[in-house]
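**Q** Sending over a structure as structure tokens; questions will come in a sec.
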Amino acid sequence: MLEFLFISLLWLFKPIYFLLFTVMFSFLIFNNFSWGGLFLVLDSYSFILLIVMSLFILGIIVISEKNNNLLILSEILVFICIIFFIPSNMMMLYMFFELSMFPILVMILGYGSQIEKINSSYYLMFYAAFCSFPFLFVYFKSNFLLVFTYYNFVISWEMFFILSLSFMMKFPIYFLHLWLPKAHVEAPTTASMLLAGLLLKLGTAGFLRILGSLSFVHNNVWILIAFLGMILGSFCCVFQSDSKALAAYSSVTHMSFLLLSLVFITMSSKISSVMLMLAHGYTSTLMFYLIGEFYHTSGSRMIYFMSSFFSSSMIMGILFSVVFLSNSGVPPSLSFLSEFLVISNSMLISKSMFVMIFIYFVVSFYYSLFLITSSLMGKGYHNFNTWNVGFSAPLVLMMYNVFWLSVFY
């Protein structure tokens, strides 16, 4: 039903993208089906759902973005991300992983509004280069065997850490996260939507691919990194005055929570991590879309100036509240279901983990509620274009589409 709703929107606004959507969707109805010879293979429902999410995000960008150059860059980036989800060996995975950086860099440098965009591009390139060269080191040390390997290989703990460093940068985990707020603040709205909704999923999907090589003995290191990212990142959100920076740090906390789910290495933890990927993809895309609409109308991203802004439109206020409540994991959103599964898994492993997760949830709910109350209370503006906000309706439906569970169970 949701797919038909979205396709009807595409048919109404951009008929050529309706054709593109239907052609791509016809490829996605097959599971365990290789339509690219030895190089591309659909081997999991998880990656099929991520590809569907990519197409939904592209759809809202196609409908809402007026700049044709940004549209072309968005289509290139989504195509690269789709190919990233379905390669059959590590070398192709790495190639498309690095290739995804260039459209975002062009968007930031070409269409950013402030001179600080050069500094944020330096951060992005430095982190990408610093964290990706170790991957090439492992590649050469393996005597090029990674070219033909279908993800199931046995390596030492040290080699796994080096291999996962490039994916950790795209998560990003807390200590490799400094490029993300800078890139979000300087990027145009379209680039921020793609960066939060798609590019962060490349790191999680890549880590999910190599997870079979993770040593069970050293999980404590990853659990510690995940908890530090959750707690410190959520406290960073509390002290932000820029709404876009707050949404960026919120992505850092959610990705740390996702890392906690992944390293448990159980079937239910994999299911919860994929659902959390989907929930964060839809939610963060809408967060940056709404913040971008606020910026385009008022000329500011400061939370102080958001006071009463969304109360000028009832539809906008409801949508804003729904998105940020979903971001904090309120039922019946997909975020709640995935986070509930993560909490259940962590309680089975150690009761003491619940204290850390409780702190994370309290702080996370606080900054989401603070942003909602600060934006809805007070005297409202009257110059807001409500029509554009209606484009986000399909993503809201997907964000609360709890029937994703039926795919896994």
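Glycine is treated like the rest: Cβ placed from N, Cα and C.
Just the original residues are modelled here, none of the noted substitutions.
Just lifted these from Swiss-Prot, have a look:
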type	residues	note
VARIANT	Trp11 to Gly	In strain: AB1
VARIANT	Leu20 to Trp	In strain: PB306
VARIANT	Ser26 to Gly	In strain: PB306
VARIANT	Phe30 to Cys	In strain: PB306
VARIANT	Tyr45 to Cys	In strain: CB4856
VARIANT	Gly317 to Ser	In strain: PB303
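For the listed features, I'd like the structural context: burial, neighbours, distances.
**A** In this view, Tyr45 (variant position) is surrounded by 15 other Cβ atoms within 10 Å of its Cβ, with every protein chain counted.
Counting every protein chain shown, 18 other Cβ atoms lie within 10 Å of the Cβ of Gly317 (variant position).
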**Q** Roughly how many Å lie between the Cα atoms of Gly317 (variant position) and Tyr45 (variant position), rounded to a whole value?
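**A** About 35 Å separates the two Cα atoms.
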